[in-house]
Amino acid sequence: MLTPTQQVGLILQYLKTRILDIYTPEQRAGIEKSEDWRQFSRRMDTHFPKLMNELDSVYGNNEALLPMLEMLLAQAWQSYSQRNSSLKDIDIARENNPDWILSNKQVGGVCYVDLFAGDLKGLKDKIPYFQELGLTYLHLMPLFKCPEGKSDGGYAVSSYRDVNPALGTIGDLREVIAALHEAGISAVVDFIFNHTSNEHEWAQRCAAGDPLFDNFYYIFPDRRMPDQYDRTLREIFPDQHPGGFSQLEDGRWVWTTFNSFQWDLNYSNPWVFRAMAGEMLFLANLGVDILRMDAVAFIWKQMGTSCENLPQAHALIRAFNAVMRIAAPAVFFKSEAIVHPDQVVQYIGQDECQIGYNPLQMALLWNTLATREVNLLHQALTYRHNLPEHTAWVNYVRSHDDIGWTFADEDAAYLGISGYDHRQFLNRFFVNRFDGSFARGVPFQYNPSTGDCRVSGTAAALVGLAQDDPHAVDRIKLLYSIALSTGGLPLIYLGDEVGTLNDDDWSQDSNKSDDSRWAHRPRYNEALYAQRNDPSTAAGQIYQGLRHMIAVRQSNPRFDGGRLVTFNTNNKHIIGYIRNNALLAFGNFSEYPQTVTAHTLQAMPFKAHDLIGGKTVSLNQDLTLQPYQVMWLEIA
């Protein structure tokens, strides 16, 4: 009787043979001696057992598993053999240095290509600006062909191999990525793998009954099955449609977690996995460095569950990861999981998503601004921040999406806070329905049956810049100081660095009027960017402040890595934490001066250099921070 390890080894050898069977004996002999085959075979030896185990856990009883694997690995070999030499060099470099993403040099930016630059050629022209800001990572949103009109901001993909014609061509994208690499900037794109648009060829052929695409999506003849699923599903966009299904013109029902034009893929069909792996490898060979794995929580469906965060979803992502380790190991995954904090962290791991959005820290930064109290933020940094080795948070202040209050009710309850009541307060505060609020946000997806609501708005609008609040500029700098210094990869939603306000015209566009997130998706404001070096303007003060902090971070190895230790300031308005036993960070979330007492600082050295202020401060006496002031103190 063979052991499981021996069985996997035999399958691996069989599949290697099958990959080469399509070649003539002479071709095969040459391939087997090639460096490409040596590297590919080595990576198969290392990562195929993981791939096999993950797929077996999902599809073990499906007779299509082995033939699917055979086609998948043949596809992976073709992809690797066609990968250009510079990308293969990056593959090896990142295999040898998996912590490249944790360097203090890393600073990210994210933008809509059309809104920021018009098209891909316009974006290429802005590379000198990205270098000026200090970016080493650029997330380009959204790039691919999508339906005209409503498309969830481009996240309803009609083809993963065609750029939206308004932006350019695949050739243009390849040129932009090469130019970014030349400038020392990694390219990040979205991998929207939970769903496609209803106009995707697969969707059209599945709906038409093409046997090659049978069961690529969840299509039901009537409401019997959808009604059973809906009993346990969470409504994501209740304004768009109740439940998780939409009716087709012929009366059938299709699974649409998000919008009626976004059809969920059916991963219980192993050929869907193989098809999406092919799209993933195509993107890798364009030169993409990081794939933002969209909507990771939703990819597996199971009756009687919420169909979120199921074990099979994790297994499938790990299987995609294993394919990438074999055929394009330079490419990392970034998780997008806006779920309970316990579940967010489960997607992050060297074998799953090496980096992941940090929605808890983002939400708690805004919470701390509203309450002026650091208790929830301090708790999260203490117990929920540190990640496994070789992984990192993507720390952000704003994004293209709404703000959801994703802290755990049990965490809030431990501090004597009602999670439900506190979320109601935060929603009222940030949409200016609370006395004394400085924010000018917009409600998003209010659900009257649950009371749930999220918030739209740019950082500048949410900190009070629209009404010239005297503390608005310092609030933005404070928030970004946390993102830049807590450990991991900081991400700037481009426009924030010059204080871009909401687009108040979003509701006048019929393709956007039912989605308030367009409020914080304004076009590039040329006038604001022209002011970025003028310290008499808010744009200049924000830009120069952020640029200074970025330069400090990138020049100082104390910001390397991702781990921290919280420091109790004994002041409810001041957050404190230590990085690498060498840097003590403080941030005052109050509009009044606040003090850390000498007694609290007694274990610290007598003096420390403030990297932001450029001054030496005494730590053997009370330390006062001005309203919204940040200090990064060298203590070793």
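A Cβ is built for glycine as well, from the same backbone N, Cα and C atoms used for every other residue.
Original residues only.
Just so it is clear, the model here is predicted, and its values are computed rather than measured.
Feature annotations, courtesy of Swiss-Prot:
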- Asp152, His195, Gln262, Arg292, His400, Asp401, Arg517: substrate binding site (BINDING)
- His195 to Gln: 98% reduction of activity (MUTAGEN)
- Asp294 to Glu or Asn: Complete loss of activity (MUTAGEN)
- Asp294: active site, nucleophile (ACT_SITE)
- Glu308 to Gln: No effect (MUTAGEN)
- Glu336 to Gln: Complete loss of activity (MUTAGEN)
- Glu336: active site, proton donor (ACT_SITE)
- Glu352 to Gln: 30% reduction of activity (MUTAGEN)
- His400 to Asn: 97% reduction of activity (MUTAGEN)
- Asp401 to Glu: Almost complete loss of activity (MUTAGEN)
Check: min Cα-Cα distance from His195 (mutagenesis position) over binding-site residues Asp152, Gln262, Arg292, Arg517 goes to Gln262
Should one count Cβ atoms within 10 Å of each candidate's Cβ, the recorded positions His195, Arg292, His400, Arg517 would be headed by His195
DSSP says His400 (mutagenesis position), in three-state terms, is coil
Cα of Asp294 (mutagenesis position) to Cα of Arg517 (substrate binding site), in Å and rounded, measures 17
Listed binding-site residues Asp152, Gln262, Arg292; those within 10 A of His400 (mutagenesis position), CA to CA, turn out to be none
One finds that other Cβ atoms within 10 Å of the Cβ of Asp294 (mutagenesis position) number exactly 19
Widest Cα pair spacing in Å over the listed substrate contacts Asp152, His195, Gln262, Arg292, His400, Asp401, Arg517 is 20
One should report the C-alpha separation between Asp152 (substrate binding site) and Glu352 (mutagenesis position), rounded to whole angstrom, as 26
By Cα geometry, the one of the binding-site residues (Gln262, Arg292, Arg517) nearest Asp401 (mutagenesis position) is Arg517
As a whole number of Å, the Cα atom of Arg292 (substrate binding site) is distant from the Cα atom of Glu336 (mutagenesis position) by 7
